[in-house]
Amino acid sequence: MATAIPQRQLFVAGEWRAPALGRRLPVVNPATESPIGEIPAGTAEDVDAAVAAAREALKRNRGRDWARAPGAVRAKYLRAIAAKIIERKSELARLETLDCGKPLDEAAWDMDDVAGCFEYFADLAESLDKRQNAPVSLPMENFKCYLRKEPIGVVGLITPWNYPLLMATWKVAPALAAGCTAVLKPSELASVTCLELADVCKEVGLPSGVLNIVTGLGSEAGAPLSSHPGVDKVAFTGSYETGKKIMASAAPMVKPVSLELGGKSPIVVFDDVDVEKAVEWTLFGCFWTNGQICSATSRLILHKKIAKEFQERMVAWAKNIKVSDPLEEGCRLGPVVSEGQYEKIKQFVSTAKSQGATILTGGVRPKHLEKGFYIEPTIITDVDTSMQIWREEVFGPVLCVKEFSTEEEAIELANDTHYGLAGAVLSGDRERCQRLTEEIDAGIIWVNCSQPCFCQAPWGGNKRSGFGRELGEGGIDNYLSVKQVTEYASDEPWGWYKSPSKL
């Protein structure tokens, strides 16, 4: 029996609130193309209310209720949220799959990661108190100095549709751990589980206004949030083009932003690999999450000596991937998120073919699936570096292949991109792997694997992939401001000015 999509409202000041204009957006199951529910369509007026609620929560009781509360207080709520996520894991995973098309096994894995992320930042919230008032050594003995780390304030969090609840958690958990209050705007293409997060927060008694959730279109809710004068920082994950707009809207107020944008990441495979292992990692690196990963290693840079064998094995493996309704047991590739994304990916493949590339396999709808936004896992060869398929992010299950002969050529091809989120190198030569980790210009490098991600390690990229790092111990610092406190600690007068004569 299909799980019903709960009919939620916006979540503002700890309560469900109908959108000001009373509008709602359809939720479409990408596996069936059928509407399965609705989400509220928030607009600027709703964003105003959410920001006001966040500001009130930040300042309530002079900050003692949240922003200046002991880290252990905030940690208690984060751990309670984590426990509820695990309690509702099956329900949430199913909702995620219905909403965005992710295979159910992957969605369940995501829910474990969501809970783990809240637990991790709960620990950092507690340890933050121990890091306060850290002394600074000074060259003058008559001064003492220490540092405080304080919440940056009200933060606007704008998140994508490929990992709806997990990507939201990457921002919500550290922001709340730091003592910030937040307004979350998830993607209109996949907001269902983020609204369920609101229900979880209500259930655990999170103080009103600490987390507010406004769903709606990017132009109607996301844009007003990123430009809002009451928001002290914006953190965004999404496309390069939208990231530019967010930077521009924040610039007049000199508002800090952190951006995790697109990628066109390389995976370099040398001729000394175990071919079967390397083929699986190569396909996993591009086809995991239906190919909709910002860090997808979608440019295969393959040594010429093994190119023929490797490509033959990739095609065989790709044809063996189960493409099905993502609720089916064993599904390993579901539909892409929307009709718009489906048409965009088909156009990428068509353009590559028209420019002279060869479609080794895939690029079309599976014959056994008449409905849904499905595309077979696709491998494209005979690619030139000037082609669109090499240069632009597809965000779908499409892998392009380029061959190389020397290590220097491989490095040049790997760095031949405006992006710099991630990269992978597969080789049995550890020294070679080390060289490439240093040479590839990216924020994340995987060695003999692709796509592992742990909340304990920082995540973020270079170049047009954005700036700032999420996760890891530094993840909480994204939402903290450093305050220097310096004290004159001598009984002697400063003595810079001559004291006036006493009458």
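Every residue gets a Cβ built from N, Cα and C, even glycine.
Under its mutagenesis entries, Swiss-Prot includes N162 to A with the note: Slightly reduced affinity for NAD, 4-fold enhanced affinity for betaine aldehyde (Bet-ald), but 3-fold reduction in gamma-4-aminobutyraldehyde (GAB-ald) affinity and reduced catalytic efficiency (2-fold for Bet-ald and 8-fold for GAB-ald). Around the Cβ of N162 (mutagenesis position), the same chain contributes C100, A190, T289, Q292, I293, C294, V337, F395, each under 8 angstroms and 6 or more positions distant in sequence. Under the three-state DSSP scheme, N162 (mutagenesis position) falls in the coil class.
Among the mutagenesis results in Swiss-Prot, W170 to F has the note: Slightly reduced affinity for NAD, 5-fold enhanced affinity for betaine aldehyde (Bet-ald), but 3-fold reduction in gamma-4-aminobutyraldehyde (GAB-ald) affinity and 1.5-fold increase in catalytic efficiency towards gamma-aminobutyraldehyde (GAB-ald). The residue drawn here is the original one. Using a 10 Å radius centred on the Cβ of W170 (mutagenesis position) and all shown protein chains, the other Cβ atoms total 26.
Following the DSSP three-state reduction, the secondary structure of W170 (mutagenesis position) is helix. For W170 to A, Swiss-Prot lists a mutagenesis experiment annotated as follows: Slightly reduced affinity for NAD, 4-fold enhanced affinity for betaine aldehyde (Bet-ald), but 2-fold reduction in gamma-4-aminobutyraldehyde (GAB-ald) affinity and reduced catalytic efficiency (2.5-fold for Bet-ald and 6-fold for GAB-ald).
For G243 (NAD(+) binding site), the same-chain residues 6+ apart in sequence whose C-beta sits under 8 angstroms from its C-beta are F236, L259, L261, G466. The NAD(+) binding site annotation in Swiss-Prot covers G238, S239, Y240, E241, T242, G243 and is backed by similarity to another entry.
Swiss-Prot lists E260, L261, C294, W459 with the feature 4-aminobutanal binding site. C294 (4-aminobutanal binding site) falls outside any helix or strand according to DSSP and counts as coil.
Positions annotated as active site by Swiss-Prot: E260 (among others). Shown in sequence order, F236, T237, C294, L421, W459, G460, G461, S465, G466, G468, E470 are the residues of the chain, 6+ apart in sequence, with a C-beta less than 8 angstroms from the C-beta of E260 (4-aminobutanal binding site).
The active site feature in Swiss-Prot is assigned to C294 (among others); the stated evidence is similarity to another entry. Of all the Cβ atoms in the protein chains shown, 27 others lie within 10 Å of the Cβ of C294 (4-aminobutanal binding site).
The separation of W170 (mutagenesis position) from T242 (NAD(+) binding site), Cα to Cα, is 19 Å. Taking the mean position of the Cβ atoms of G238, S239, Y240, E241, T242, G243 as the NAD(+) site, the remaining same-chain residues with a Cβ inside 8 Å of that point are F236, K244, K245, I246, L261, G262. DSSP gives G243 (NAD(+) binding site) a helix state.
Here the binding-site residues are S239, T242; the one with the fewest Cβ atoms within 10 Å of its Cβ is S239. Other than the site residues E260, L261, C294, W459, same-chain residues with C-beta atoms no more than 8 angstroms from the centre of those residues' C-beta atoms, the 4-aminobutanal site, are T237, L259, G262, G263, S295, L421, G460, G461, S465, G466, E470.
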